[in-house]
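Taken from Swiss-Prot, the feature domain 'N-acetyltransferase' applies to 20-161, supported by sequence analysis. One entry in Swiss-Prot concerns the mutagenesis experiment Arg43 to His. Its note says: 25% retention of activity. Two to three-fold reduction in KM for acetyl-CoA. Three-fold slower turnover number. Retains 54% of the activity of the wild-type after heating it to 100 degrees Celsius for 30 minutes. According to Swiss-Prot, the experimentally introduced change Thr170 to Ala is described as follows: 25% retention of activity. Two to three fold reduction in KM for acetyl-CoA. Three-fold slower turnover number. Retains 60% of the activity of the wild-type after heating it to 100 degrees Celsius for 30 minutes. Record note (Swiss-Prot) on the mutagenesis of His178 to Pro: Inactive. Leads to a rapid turnover of the enzyme. Gly188 to Glu appears in Swiss-Prot as a mutagenesis experiment; the accompanying note says: Inactive. Leads to a rapid turnover of the enzyme.
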Amino acid sequence: MEHHKTYHSANIKTATGSLLIEGPVSPEDLAGYEFHKDLTAFRPPREQHEALVDIAGLPEGRIIIARDGRTIVGYVTYLYPDPLERWSEGNMEDLIELGAIEVAPDYRGCAVGKTLLTVSMMDEQMENYIVMTTEYYWHWDLKGMKKDVWEYRKIMEKMMNAGGLVWFATDEPEISSHPANCLMARIGKNVSQESIEQFDRLRFYHRYMY
């Protein structure tokens, strides 16, 4: 499968000025930008910056960023699922994972996350994929957002809806371990019925084992 990447962008207004939401961004451009010091949800900022550059260099990898001048203040990543997870077991070339989305605290509350997802889906290539994401409450910044689990889940779900992702049932053990955890996905209009059925088998692994 060829992974065509077509650049799109949008501007959003914030209290301190305008932000550029853009992507997919090349590894070279990503490496040349500053990385906001408060983007620490997954790794220390320098390590996460390097990880984004690596993902952008993958054939299927996509990084959409929010940029204030030359500083990255938010991002969303897309790539094939981790080989250790069940979602990679079918070796589906048209199943990609929204692996991480993060916005620096100073830039929250002005639809940066929603716009990152909206710009992501502007590329016609996304209609060839099933885009999935797994949401686990232990990754959520409940303290920083001053929200309980269910309030945060509602915010997260609404943000994902902006990119066309909706809730899907699954028997995956980690997701099933807490009712706030969830699987969300968007099935592109060009995805084959065969791939949809394969995704169903991955979602309900135990049902199809017997």
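Cβ atoms here come from the backbone N, Cα and C positions, even for glycine.
Remember, predicted model here, so these are calculated numbers, not experimental data.
For the domain 'N-acetyltransferase' (20-161), the DSSP counts in helix, strand and coil order read 58 helix, 37 strand, 47 coil. Note: the CA-CA distance between His178 (mutagenesis position) and Arg43 (mutagenesis position) rounds to 24 Å. When the Cα atoms are compared, Thr170 (mutagenesis position) and Arg43 (mutagenesis position) turn out to be 28 Å apart. Arg43 (mutagenesis position) sits 31 Å from Gly188 (mutagenesis position), counting Cα to Cα. Gly188 (mutagenesis position) is surrounded by 17 other CB atoms, counting those within 10 A of its CB over all protein chains shown. Around Thr170 (mutagenesis position), a 10 Å sphere centred on its CB holds 22 further CB atoms from the protein chains shown. Neighbour count (other Cβ atoms within 10 Å of the Cβ, all protein chains): 12 for His178 (mutagenesis position). Looking only at the domain 'N-acetyltransferase' (20-161), the predicted model's pLDDT averages out at 94.
Summarising the environment of Arg43 (mutagenesis position), the number of other Cβ atoms within 10 Å of its Cβ, over all protein chains shown, is 13.
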